[in-house]
Amino acid sequence: MTNDERILSWNETPSKPRYTPPPGAIDAHCHVFGPMAQFPFSPKAKYLPRDAGPDMLFALRDHLGFARNVIVQASCHGTDNAATLDAIARAQGKARGIAVVDPAIDEAELAALHEGGMRGIRFNFLKRLVDDAPKDKFLEVAGRLPAGWHVVIYFEADILEELRPFMDAIPVPIVIDHMGRPDVRQGPDGADMKAFRRLLDSREDIWFKATCPDRLDPAGPPWDDFARSVAPLVADYADRVIWGTDWPHPNMQDAIPDDGLVVDMIPRIAPTPELQHKMLVTNPMRLYWSEEM
């Protein structure tokens, strides 16, 4: 399959945001795809995207006004983290990463990932993206992570309560992708947001990403339901929120977002300079570049 025959899920000419991020701002949730000729996709991949390599990611970073990236291993690459490690290496200190690993990984392999810039592992519970999510094996590997690492968990709101005992048992900090995908049409006091707040209140070391208006708000831009539902959460948990573009927007080929508009959501969910600095600089620095704090 040629590159042009694969899925295009990102805007190739994103607008320039009206909002200017603060100096040192971090895009703390993005991915790279391939290039496939160098980094083949997993045989188990549920989608086959076009190449979206580090040069494209870093050009977007600069275009949007960010200083650093946290690159999350994309599910299409399975547990082979080579593409993500390559992108981190090319960033010359301006990127860190989140790996996806076989739970049987040994300590030497984890140490090598740490040396390569990884600072956590991701557990994915979206059945359309992964075939197996063994909680017992996930807990075992979570107990062997290098010092300072955390676990990123991706799930949808309808299984939050089912996952609570599993998350309670994780022995390291947790970061929740996309707030556990709440139905933002319910508003800030809806059942999904209330359940997510209960989760955040259960542990002081659970963080979240206030991300993906394009995924969570089916009405489309300007994503008013997302802004209305998420702004109170950011205000109430300002020390535990981070943000990212989600570029190159896996599986969003039917509703490709404009990254400039995605960035312009920031002041709507974090309306003060103080909140913006926490979400974009202080908090992700604590998680990913703590040695510089």
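Counting begins at 1 with the first residue displayed.
Glycine too: its Cβ is placed from the backbone N, Cα and C atoms.
With a cut-off of 8 Å between CB atoms and residues at least 6 apart in sequence, the same chain places His29, Cys30, His31, His178, Thr211, Cys212, Asp214, Arg215, Val262 near Asp246 (mutagenesis position), listed in sequence order. According to Swiss-Prot, the feature active site, proton acceptor maps to Asp246, an assignment based on a curator's inference.
Following the DSSP three-state reduction, the secondary structure of His178 (substrate binding site) is helix. Every protein chain considered, the tally of other Cβ atoms within 10 Å of the Cβ of His178 (substrate binding site) stands at 20. Here Swiss-Prot flags His29, Cys30, His31, Tyr47, Ser75, Arg122, Arg128, Tyr154, His178, Asn251 as substrate binding site.
For the mutagenesis experiment Asp246 to Asn, the note given by Swiss-Prot reads: Almost inactive. Classification of Asp246 (mutagenesis position) by DSSP places it in coil, neither helical nor stranded.
The annotation that Swiss-Prot gives for the mutagenesis experiment Asp246 to Ala reads: Loss of catalytic activity.
Every protein chain considered, the tally of other Cβ atoms within 10 Å of the Cβ of His31 (substrate binding site) stands at 27. When secondary structure is read from DSSP and collapsed to three states, His31 (substrate binding site) falls in the coil class. Neighbour density for Ser75 (substrate binding site): within 10 A of its CB lie 24 other CB atoms from the protein chains shown.
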